[in-house]
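Copied over from Swiss-Prot:
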- Arg7 to Ala: Does not affect the proper folding of the enzyme, but it shows significant loss of isomerase activity (MUTAGEN)
- Arg7, Lys8, Ser96, Gln97, Arg98, Gln160: substrate binding site (BINDING)
- Lys8 to Ala: Does not affect the proper folding of the enzyme, but it shows significant loss of isomerase activity (MUTAGEN)
- His11 to Ala: Does not affect the proper folding of the enzyme, but it shows significant reduction of isomerase activity (MUTAGEN)
- Glu13 to Arg: This mutant is heat stable and its affinity binding for IPP is smaller than that of the wild-type. It is in the tetrameric state even at a concentration where the wild-type enzyme dominantly formed an octamer; when associated with E-235 (MUTAGEN)
- Thr65, Gly66, Met67, Thr68, Ser96, Asn125, Lys193, Ser218, Thr223, Gly275, Ile276, Arg277, Ala296, Leu297: FMN binding site (BINDING)
- Thr68 to Ala: Does not affect the proper folding of the enzyme, but it shows significant reduction of isomerase activity (MUTAGEN)
- Ser96 to Ala: Does not affect the proper folding of the enzyme, but it shows significant reduction of isomerase activity (MUTAGEN)
- Asn157 to Ala: Does not affect the proper folding of the enzyme, but it shows significant loss of isomerase activity (MUTAGEN)
- Gln160 to His: 23-fold decrease in the catalytic efficiency (MUTAGEN)
- Gln160 to Asn: 150-fold decrease in the catalytic efficiency and 2-fold decrease in the affinity binding for IPP (MUTAGEN)
- Gln160 to Leu: 28-fold decrease in the catalytic efficiency and 5-fold decrease in the affinity binding for IPP (MUTAGEN)
- Gln160 to Glu: 10-fold decrease in the catalytic efficiency (MUTAGEN)
- Glu161: Mg(2+) binding site (BINDING)
- Lys193 to Ala: Shows significant loss of isomerase activity. Binds FMN with very low affinity, but the global structure of the mutant has not been altered by the mutation (MUTAGEN)
- Arg235 to Glu: This mutant is heat stable and its affinity binding for IPP is smaller than that of the wild-type. It is in the tetrameric state even at a concentration where the wild-type enzyme dominantly formed an octamer; when associated with R-13 (MUTAGEN)
Amino acid sequence: MPDIVNRKVEHVEIAAFENVDGLSSSTFLNDVILVHQGFPGISFSEINTKTKFFRKEISVPVMVTGMTGGRNELGRINKIIAEVAEKFGIPMGVGSQRVAIEKAEARESFAIVRKVAPTIPIIANLGMPQLVKGYGLKEFQDAIQMIEADAIAVHLNPAQEVFQPEGEPEYQIYALEKLRDISKELSVPIIVKESGNGISMETAKLLYSYGIKNFDTSGQGGTNWIAIEMIRDIRRGNWKAESAKNFLDWGVPTAASIMEVRYSVPDSFLVGSGGIRSGLDAAKAIALGADIAGMALPVLKSAIEGKESLEQFFRKIIFELKAAMMLTGSKDVDALKKTSIVILGKLKEWAEYRGINLSIYEKVRKRE
């Protein structure tokens with residue numbers, strides 16, 4: 001178990017201080033153009049960014065996706081993020097709680113989140129491979145109760161597990177059967193999220209057939225977990241490092257993943273994440289088909305610098321989001337979902353090759 005705790009710390013250290021953001025991959029968000037409206041028909045002061053996150057109202061259609069926890073120093077980061085998220089009315093996810101379920105002294109680094117953020121939605125987190133390894137309803141309930149969570153994320157990370165020195169790439173189909181049965185017993189919704197390589201329409205349809213309707217794309221183009229594990233392989237002299245280099249651009253780009261999930265599961269609740277680095281990125285993700293946008297790495301980096309740095313980061317994100325809403329004439333989040341967009345370049349090629357009819361998609365993304 002100390003290995004898991006140390007791994008959590010090493011992951012944060014590499015993510016924050018090594019070059020693992022984007023690299024040779026792309027979100028394809030540059031191929032999404034929000035159409036400028038020279039006369040928006042609204043004033044900046046009347047723009048309303050409030051929306052719903054399941055049963056709770058949130059101030060902005062942006063969430064902090066799960067990152068860390070497990071040791072005191074990681075708990076301090078979680079505390080800063082939670083305090084600032086509470087101040088801005090932004091949902092927050094925690095990192096995988098496996099370490100806290102199996103190691104009692106790690107629990108406080110997660111529990112602190114709800115203590116300092118009593119009102120915002122908090123999202124618990126466990127990994128899909130743990131279902132194969134024996135986790136069940138008891139562990140899910142423990143993770144939820146630990147932080148009084150409003151939802152629980154189940155993360156998919158096969159690419160990370162394949163290249164991780166101590167990885168457990170266990171994804172047998174009966175994990176989904178267990179997840180379906182567990183979901184019927186839980187009092188909070190399950191969100192299935194990827195970990196930097198995106199959700200395809202095949203995966204979305206498969207998950208939907210097992211009762212999953214909530215997704216977090218975590219697409220290619222943001223934090224590169226294959227690169228993080230490659231660095232860990234290099235540090236250990238592990239031969240997997242050479243192979244990992246060939247997979248640094250692996251995955252479904254964020255914009256493509258948003259389209260694939262929305263097109264294949266139109267009634268889903270969808271978090272668009274993976275390389276969201278600005279309020280404009282968030283606006284594009286929502287206009288393209290996400291319900292809210294999610295981000296992790298820039299939040300982590302700002303939190304490491306301190307509370308004031310993170311507050312300034314969120315102010316910047318919210319301003320940029322509102323600027324995009326103003327310039328598209330979108331007075332609220334529902335209007336942003338229906339705003340005019342143009343899809344160009346590689347994203348258009350991807351969509352057409354994958355059988356996404358753009359005329360039909362235009363109606364699907366607007367929820368018509």
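Note: Cβ is positioned from N, Cα and C throughout, glycine not excepted.
Substitutions noted, but not modelled.
The least crowded of the mutagenesis positions His11, Lys193, Arg235, judged by other CB atoms within 10 A of its own CB, is Arg235. Residue pairs drawn from Thr65, Gly66, Met67, Thr68, Ser96, Asn125, Lys193, Ser218, Thr223, Gly275, Ile276, Arg277, Ala296, Leu297, the listed FMN binders, are separated by up to 22 Å at the Cα level. For Arg98 (substrate binding site) paired with Glu161 (Mg(2+) binding site), the C-alpha to C-alpha distance reads 15 Å. With every protein chain in view, the residue among the binding-site residues Ile276, Ala296 whose Cβ has the most Cβ partners within 10 Å turns out to be Ile276.
Of the recorded residues, Ile276 (FMN binding site) and Glu13 (mutagenesis position) place their C-alpha atoms 20 Å from one another. Here Lys8 (mutagenesis position) comes close to Thr68, Gly69, Gly70, Arg71, Leu74, Gly95, Val99: these same-chain residues lie at least six apart in sequence, with C-beta atoms under 8 angstroms from its C-beta.
Fewest other C-beta atoms within 10 angstroms, among the recorded positions Thr65, Gln97, Gln160, Thr223, are seen around Gln160. The maximum pairwise C-alpha distance among Arg7, Lys8, Ser96, Gln97, Arg98, Gln160, the residues recorded as binding substrate, is 17 Å. With respect to Arg235 (mutagenesis position), the closest of these binding-site residues in Cα terms is Glu161, chosen from Thr65, Met67, Glu161, Thr223. Considering only the recorded positions Glu13, Glu161, the Cβ with the fewest other Cβ atoms within 10 Å is that of Glu13. Residue environment of Arg98 (substrate binding site) contains 22 other Cβ atoms, counted within 10 Å of its Cβ in all protein chains. Taking Ser96 (mutagenesis position) as the reference point, none of the recorded positions Arg7, Glu13, Thr65, Asn157, Gln160, Lys193 has a C-alpha atom within 10 Å of its C-alpha. Other Cβ atoms within 10 Å of the Cβ of Arg7 (mutagenesis position), summed over all protein chains shown, number 16. Candidate mutagenesis positions: Arg7, His11, Glu13, Lys193. Nearest to Thr65 (FMN binding site) by Cα distance: Lys193. There are 27 other CB atoms within 10 A of the CB of Ser96 (mutagenesis position), with all protein chains counted.
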